[in-house]
Amino acid sequence: MLTPTQQVGLILQYLKTRILDIYTPEQRAGIEKSEDWRQFSRRMDTHFPKLMNELDSVYGNNEALLPMLEMLLAQAWQSYSQRNSSLKDIDIARENNPDWILSNKQVGGVCYVDLFAGDLKGLKDKIPYFQELGLTYLHLMPLFKCPEGKSDGGYAVSSYRDVNPALGTIGDLREVIAALHEAGISAVVDFIFNHTSNEHEWAQRCAAGDPLFDNFYYIFPDRRMPDQYDRTLREIFPDQHPGGFSQLEDGRWVWTTFNSFQWDLNYSNPWVFRAMAGEMLFLANLGVDILRMDAVAFIWKQMGTSCENLPQAHALIRAFNAVMRIAAPAVFFKSEAIVHPDQVVQYIGQDECQIGYNPLQMALLWNTLATREVNLLHQALTYRHNLPEHTAWVNYVRSHDDIGWTFADEDAAYLGISGYDHRQFLNRFFVNRFDGSFARGVPFQYNPSTGDCRVSGTAAALVGLAQDDPHAVDRIKLLYSIALSTGGLPLIYLGDEVGTLNDDDWSQDSNKSDDSRWAHRPRYNEALYAQRNDPSTAAGQIYQGLRHMIAVRQSNPRFDGGRLVTFNTNNKHIIGYIRNNALLAFGNFSEYPQTVTAHTLQAMPFKAHDLIGGKTVSLNQDLTLQPYQVMWLEIA
């Protein structure tokens, strides 16, 4: 009787043979001696057992598993053999240095290509600006062909191999990525793998009954099955449609977690996995460095569950990861999981998503601004921040999406806070329905049956810049100081660095009027960017402040890595934490001066250099921070 390890080894050898069977004996002999085959075979030896185990856990009883694997690995070999030499060099470099993403040099930016630059050629022209800001990572949103009109901001993909014609061509994208690499900037794109648009060829052929695409999506003849699923599903966009299904013109029902034009893929069909792996490898060979794995929580469906965060979803992502380790190991995954904090962290791991959005820290930064109290933020940094080795948070202040209050009710309850009541307060505060609020946000997806609501708005609008609040500029700098210094990869939603306000015209566009997130998706404001070096303007003060902090971070190895230790300031308005036993960070979330007492600082050295202020401060006496002031103190 063979052991499981021996069985996997035999399958691996069989599949290697099958990959080469399509070649003539002479071709095969040459391939087997090639460096490409040596590297590919080595990576198969290392990562195929993981791939096999993950797929077996999902599809073990499906007779299509082995033939699917055979086609998948043949596809992976073709992809690797066609990968250009510079990308293969990056593959090896990142295999040898998996912590490249944790360097203090890393600073990210994210933008809509059309809104920021018009098209891909316009974006290429802005590379000198990205270098000026200090970016080493650029997330380009959204790039691919999508339906005209409503498309969830481009996240309803009609083809993963065609750029939206308004932006350019695949050739243009390849040129932009090469130019970014030349400038020392990694390219990040979205991998929207939970769903496609209803106009995707697969969707059209599945709906038409093409046997090659049978069961690529969840299509039901009537409401019997959808009604059973809906009993346990969470409504994501209740304004768009109740439940998780939409009716087709012929009366059938299709699974649409998000919008009626976004059809969920059916991963219980192993050929869907193989098809999406092919799209993933195509993107890798364009030169993409990081794939933002969209909507990771939703990819597996199971009756009687919420169909979120199921074990099979994790297994499938790990299987995609294993394919990438074999055929394009330079490419990392970034998780997008806006779920309970316990579940967010489960997607992050060297074998799953090496980096992941940090929605808890983002939400708690805004919470701390509203309450002026650091208790929830301090708790999260203490117990929920540190990640496994070789992984990192993507720390952000704003994004293209709404703000959801994703802290755990049990965490809030431990501090004597009602999670439900506190979320109601935060929603009222940030949409200016609370006395004394400085924010000018917009409600998003209010659900009257649950009371749930999220918030739209740019950082500048949410900190009070629209009404010239005297503390608005310092609030933005404070928030970004946390993102830049807590450990991991900081991400700037481009426009924030010059204080871009909401687009108040979003509701006048019929393709956007039912989605308030367009409020914080304004076009590039040329006038604001022209002011970025003028310290008499808010744009200049924000830009120069952020640029200074970025330069400090990138020049100082104390910001390397991702781990921290919280420091109790004994002041409810001041957050404190230590990085690498060498840097003590403080941030005052109050509009009044606040003090850390000498007694609290007694274990610290007598003096420390403030990297932001450029001054030496005494730590053997009370330390006062001005309203919204940040200090990064060298203590070793």
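Each Cβ is built from the backbone N, Cα and C atoms, and glycine gets one as well.
In the three-state DSSP reading, Asp152 (substrate binding site) counts as helix. Feature annotation from Swiss-Prot assigns substrate binding site to Asp152, His195, Gln262, Arg292, His400, Asp401, Arg517; the stated evidence is a curator's inference.
As a published mutagenesis entry, His195 to Gln appears in Swiss-Prot alongside the note: 98% reduction of activity. Other Cβ atoms within 10 Å of the Cβ of His195 (mutagenesis position) number 27 in total over all chains.
Non-local neighbourhood of Asp294 (mutagenesis position): Tyr155, Asp190, Phe191, Ile192, Phe193, Asn194, Glu336, each in the same chain, at least six residues away, with C-beta under 8 Å from its C-beta. Swiss-Prot documents Asp294 to Glu or Asn as a published mutagenesis change and attaches the note Complete loss of activity.
DSSP assigns Asp294 (mutagenesis position) to coil, not to a helix or a strand. Annotation comment: Swiss-Prot describes Asp294 as active site, nucleophile.
Under DSSP, Glu308 (mutagenesis position) is assigned to coil, being neither helix nor strand in the three-state scheme. Quoted from Swiss-Prot, the note on mutagenesis experiment Glu308 to Gln is: No effect.
In this structure, Glu336 (mutagenesis position) belongs to neither helix nor strand by DSSP; it is coil. Quoted from Swiss-Prot, the note on the mutagenesis of Glu336 to Gln is: Complete loss of activity.
Sequence annotations record features per position, and here Swiss-Prot assigns active site, proton donor to Glu336 based on a curator's inference. Of all Cβ atoms in the protein chains displayed, 22 besides its own lie within 10 Å of the Cβ of Glu336 (mutagenesis position).
The mutagenesis experiment Glu352 to Gln is recorded by Swiss-Prot, whose note states: 30% reduction of activity. The Cβ neighbour count for Glu352 (mutagenesis position), using a 10 Å radius over every protein chain in view, is 23.
In this structure, His400 (mutagenesis position) belongs to neither helix nor strand by DSSP; it is coil. Under the heading of mutagenesis, Swiss-Prot lists His400 to Asn and annotates it as follows: 97% reduction of activity.
Taking a C-beta cut-off of under 8 angstroms and a sequence separation of 6 or more, Asp401 (mutagenesis position) has the following same-chain neighbours: Ile338, Arg517. Looking at Swiss-Prot, you'll find the mutagenesis Asp401 to Glu noted as follows: Almost complete loss of activity.
The subset of mutagenesis positions (His195, Glu308, Glu352, His400) lying with their Cα within 10 Å of the Cα of Gln262 (substrate binding site) consists of His195, given in sequence order. Comparing C-alpha positions, Glu352 (mutagenesis position) sits nearest to Arg292 among the recorded positions Asp152, His195, Arg292, Glu308.
For the recorded positions Arg292, His400, Arg517, the greatest number of Cβ atoms within 10 Å around a candidate Cβ is found at Arg292.
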